[in-house]
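The following features are taken from Swiss-Prot:
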BINDING   37-63, 88-89, 115-117, 179-183, 212-218  NADP(+) binding site
MUTAGEN   Asp110 to Asn  Slight loss of activity
BINDING   Ser166  substrate binding site
MUTAGEN   Tyr179 to Phe or Ser  Complete loss of activity
ACT_SITE  Tyr179  active site, proton acceptor
MUTAGEN   Lys183 to Arg  Complete loss of activity
Amino acid sequence: MKKYLLPVLVLCLGYYYSTNEEFRPEMLQGKKVIVTGASKGIGREMAYHLSKMGAHVVLTARSEEGLQKVVSRCLELGAASAHYIAGTMEDMAFAERFVVEAGKLLGGLDMLILNHITQTTMSLFHDDIHSVRRSMEVNFLSYVVLSTAALPMLKQSNGSIAIISSMAGKMTQPLIASYSASKFALDGFFSTIRKEHLMTKVNVSITLCVLGFIDTETALKETSGIILSQAAPKEECALEIIKGTVLRKDEVYYDKSSWTPLLLGNPGRRIMEFLSLRSYNRDLFVSN
């Protein structure tokens, strides 16, 4: 085990002390970005931040009226260009088609921000299998479809993917079983794909964004009278997601508590993943 000690220490230090590179707004100047779930909440705020930084944006959500308003505001804020394509991520054919159409509008892709979710109601789980299926399809499977469709463009640009997840995807909480299951699935799938990118030398970063209780209109409405803690601001949350994605971090934590990254970051898991990766014949996967 002694031969693993130094690599493990380096891993731990790397986890707790993120990259020294500082974020600069000009890093987004002219970048081509897709944002899903962009008609309101965190998605809308990300679109506004990106626009102020001079990015090209293509937005999607179910509400065409909401998207029209956001795109108009994006152009006012200084977006290099702003377009929208309305549709539902319950339709996997639309999800795949959306990426193709967005790529044509942008002329490529530098960053894919996956932020949409299906409607979630806080309640005890009894026998609503339909709710579980819908959550897994919209909150998880559509993310797989979108990222798979976008990967060829992202490989060309050495781009980035942001996966908007939740503390409910790192720890169990009552009343949101279906939602939590879909968020755990995001971690399992995309953290695995990140390892595969490392093994096969694919220079596309994947940033898992682990969010706490954020003051979006939807979250405040659904949790009214149930969650007693104070929500964190969506504007700052959106900016932290963008920063972490641009800096190609593996994970971004945003919550009112500064203890969240330490308690949920799970360095033990990272050590085990690092050690297990050493047992693979990487040359086999690179050649395939």
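Sequential numbering from 1, following the chain as shown.
Including glycine, each Cβ sits where the backbone N, Cα and C put it.
Original residues only: the substitutions mentioned are not part of this model.
Since the structure is predicted, the reported quantities are computational estimates derived from the model, not experimental observations.
Applying an 8 A CB threshold to same-chain residues 6+ apart, the list for His116 (NADP(+) binding site) reads Thr36, Gly37, Gly43, Thr60, Ala61, Met89, Val138, Asn139, Ser142.
The sparsest Cβ neighbourhood within 10 Å, among the listed binding-site residues (Ala55, Ala61), is found at Ala61.
Long-range Cβ contacts of Asp110 (mutagenesis position) within its own chain (separation 6+, distance under 8 Å): Lys31, Lys32, Val33, Leu154, Ser157, Gly159, Ser160.
Glu217 (NADP(+) binding site): 11 other CB atoms within 10 A of its CB, across all protein chains. Note: the Cα of Glu217 (NADP(+) binding site) and the Cα of Lys183 (mutagenesis position) are spaced 20 Å from each other.
Spatially, by CA atoms, the recorded positions His49, Ala55, Tyr179, Lys183 include one closest to the residue listed as 'substrate binding site', and that is Lys183. Of the recorded residues, His49 (NADP(+) binding site) and Lys183 (mutagenesis position) place their C-alpha atoms 25 Å from one another.
Look at the Cβ of each of the binding-site residues Gly37, Gly43 and count the other Cβ atoms within 10 Å; the largest number goes with Gly43.
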